[in-house]
Structure formats: structure tokens, C-alpha cells
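Taken from Swiss-Prot as is:
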type	residues	note
BINDING	C102, C127, C187	[4Fe-4S] cluster binding site
VARIANT	R476 to Q	In strain: CC-503
VARIANT	Q529 to R	In strain: CC-503
Amino acid sequence: MKPLKLKRLIMENNKSHATNLSLGGPFQGNCMPINQYFSKNQPNRGSSSSEKRSSLLPLWESKNAADGFSIVSHNVLLDGATTILNLNSFFECETGNYHTFCPISCVAWLYQKIEDSFFLVIGTKTCGYFLQNALGVMIFAEPRYAMAELEESDISAQLNDYKELKRLCLQIKQDRNPSVIVWIGTCTTEIIKMDLEGMAPRLETEIGIPIVVARANGLDYAFTQGEDTVLSAMALASLKKDVPFLVGNTGLTNNQLLLEKSTSSVNGTDGKELLKKSLVLFGSVPSTVTTQLTLELKKEGINVSGWLPSANYKDLPTFNKDTLVCGINPFLSRTATTLMRRSKCTLICAPFPIGPDGTRVWIEKICGAFGINPSLNPITGNTNLYDREQKIFNGLEDYLKLLRGKSVFFMGDNLLEISLARFLTRCGMIVYEIGIPYLDKRFQAAELALLEQTCKEMNVPMPRIVEKPDNYYQIRRIRELKPDLTITGMAHANPLEARGITTKWSVEFTFAQIHGFTNTREILELVTQPLRRNLMSNQSVNAIS
């Protein structure tokens, strides 16, 4: 039997296409009427009494006070709690079969974000085949990730896992010499009970390279939660203050940098306490997006002390009770929990900076946490953030004309559904349903509040939110509602297109730059692409006829 071996993922530079899967034949059965579908009085069949009680709590503050949770108390939290109470009639949990990628796919973007890292996925051939298809690279690229392939001798415990992993890590150190090695656990390591967390501290001492263990396996609800697992593990690694790689060249950690702010904006003891606060943003986005969001906050007098993850592992920020943290993506609830429980950080509850409306409120909530009022425009009397939001929407009129009055249906794939639905509602679309693999109503309280507010402002019904949707029943609802656009995973795209349903791959929103003010056009370009294709096709048919 062969021992555990290091298998580099090298493949041809080709593109993968969605498989034309069968959906069990043609559509059958009748769907519920639309008036019943949007009924506010429909019972919540998927929520238990304990889930209903917990949804009324203002995030983690009341429920887990003993765990050291703390949260910035703004009006949005009260509004968010009230909104969640009202959302019970719109929320449903089907616990059905749905399709998504494996969370180990987070390696695709994290190894590029953390430039001095090396990701080692510990799994079977199935994991390797998936990564080879999902992470296609050219043969001379030498990617900073590899596959530690488990074979029969490893699973039957005939080999010493520690010795084999040590041999591989020494080989990685010799070949690449990274600043950190990230072990990605898989379903197999869970089943055979590999003690990765127990081996990592001992091994990193021997080889002199920190090792972060992240169990990003198929037990999660969505593939984007793999990033959540890795960032949560890195947040725990930042607690090792005695480790040299956490200290920069100046000998100071990022959290020791004071927030630069004029004394005129704060007064008294509270002002001195605010001056000690530092801001750390967590979420993996491209470096151009981090620069844009950092500059947006700097315009309002707020300096970002650090990002999780950082481009270099040695710049990983440390966290303490004086650290304010705010999320970038809606699938990072585990990271937020770790930062609050283990690091005693304070979480700023805010919508996510997706779309100009979400970005504006996101910046406003951060400003409120630091006691800063957003700058005003002396001509209009509005805040500069509000004027900029309106200016961006005015510049998108060519896209908005195509979207107004159109309907969209989210089948659920990457946990970005609520933020995208809120933005598309603001653009004039009608959202029939928001399918989402997993919804943390506490972490997304502000996003849910903004969604409800946007629906009221646009005078459209609140969409039904279906957690863990059953794809079979979703397809029946799609047939009944006939949406103009269905945002779905790759597994269903081709079969739905074959049945005359316009689709868009949800995974494209994961890899596109959709955060901040400047990337709004990128979102609308993705959304309108299939609609414009249909429009051109219809025009061609009419011209021929």
C-alpha cells in the first residue's frame, strides 16, 4: 500500500462547463397560488419554538451574555430585531435537497489573497478530482496549494499520520518556504477522526512554520462557508501573541495603532475610549476592493487598522476588547462568533457593502460606532454618502430601464442571496423568492432590516425567504411564477435553460468584484447579461420573420 503522498494539482488550462443534469423529467404537479404564496399568515412550518424565541433576541447580546458577547447598540439593532419578528411570516425552512459546491473550493480564492501561504488539502481522490476541475491552472503556474491524498493504508491506521504530514510539510518548506501552512480538513478526516488540531502545534514547532487547521468539509451548508472556517481559524491563531510571526517589523501589533481622529468629534471620557478603539474588517475580497473600502472610510475620518485575512500572514491583526470588527460578506457568521467569544471584540452590526445602498448604510453604521457623523454636502444638505448613492443610481439608468418591472427568483447557492435581492429590489426588480442554504438571522439582522425597508420604499411585497430549499419544490414554484430571471447554481442552469427558463450562475457573483460604490456596474452587468441575450434573440427572430 502506498503511503500518504503529496499530489500537486496541475491540469490543462481548460474551462469546465455545467453538466446537463436531469431534474427528474418534466414539471409535474401544481404550485400554490401566488396570493397564497405571498400570504403573510402562512404558518412557519420549518421553525421550531426555540428557533422562534432565539430570532427575537437582538443578535448575540442577550442570548450569550455569559460568553462575553458584546455588540454596538444602535437603532438598527432594535429595528433589526423588530424586523426579524415581522419576518417570521415570510420565513420558511424546507430542509430539502439542494446543490452547492464543496467548501474546500475556498482554496480557489484564499491562496491568491494570502500571498505567502500554502494550502494543503487532506482528503481522498474525490477531493483531488474536484479541485482539479474547479481550480484549473496552467502546468507551469506552480500553484501554492496541493493535495495530501489519503489512501487505504492511511484510513486503516497502518501508517503514522504525524510522520507522513511532517514529511510533506518539510517538503513544502523546502520547495516554497511559506509564512503559513493551512491544513484543510475534509469529510474523510472527520470520519477517520484525524487529530489535526493536536498534531499542528507540535509540528509547527518542529518545522518553524505556523500551521492553521481549518475543517472546511462538506458538512457545511454552502461552499462559501469554507472561507468562514479558514478565517475563524486564523482569528484563533491571532490569539498566540507570543508567536513571532504575529509581530511586525516595528514590534507593534496592528491593534496598538490608535485611530486617528480629530478631538472635536469626541468629548469627555467616552471620547477618550473611542480614541483607543481600532477597526478591523474581515472578509476576503480583492486588493483593489480593500483599497476602495479603506479609502471610503478614511474620507469619513476612520482608519482601518487591519484586514482579516491580510495579504501577508505576518500582518495578521490581533484582536482585543478595544477592537471593533465589521464583516464584508454575509457568510462569515462563524468568524464573527469567534472574534466576539474568544477575542472579546465588538461587532458592528451593519448591512454588507454590496450595491451603493448597502455600502452607504455600511459606512454609516461604522461611523456611528465611532461617534462620527457622516460628512454633509453644504449645497444639498444631505450627507455626501447619500448624494453619491443617488449619483451612482442615476448613472446606471441604462441598466435600470431593462430591470424595472422584471422578476427574479433565487434558488440559493452562496449565501449572498439576501444582499443581492435587496440591491435588485432597489433597482426596480420584484423578487419572488430568496432561497438560501443557511441563514443566520442574528448575523444578518441589519441586512434583513434593510431588505424590508427597501421593499417598503419600492412598494413591492416582501419576498419569501426559504432556508435549505428543496429544489424539487422550487422548480414547481418557478414553473408557476414564471420569473424573468432565475439565479441558480451550475447544476441546474443547463436543465432550466433547456426548459425555456432564463438563468444566471450564482457562482459568478462569488468571484466577481461586487463590493463598494465603484463595482455596482459589475453586478448589473452580470444580472442583465441573460436578459440582454434574450432581447437580442427576440429581435433577431422578429427581423427574420
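Heads up, the Cβ atoms here are built off N, Cα and C, so glycines get one too.
Residues as originally present; substitutions not included.
DSSP gives C102 ([4Fe-4S] cluster binding site) a coil state; it is part of no helix or strand. Between C187 ([4Fe-4S] cluster binding site) and R476 (variant position), the C-alpha separation comes to 32 Å. Comparing local CB density within 10 A for the binding-site residues C102, C127, C187, the maximum falls on C127.
Cβ neighbour count for R476 (variant position) (all protein chains, 10 Å cutoff from its Cβ): 17. Report note: the [4Fe-4S] cluster site is defined by C102, C127, C187, and the residues of the same chain whose CB lies within 8 Å of the CB centroid of those residues, excluding them, are P103, I104, G123, T124, T126, F130, T186, T188, N217, G218. Q529 (variant position) sits 25 Å from R476 (variant position), taking the CA atoms of both as reference points.
Looking at C102 ([4Fe-4S] cluster binding site) and R476 (variant position), their Cα atoms lie 26 Å from each other.
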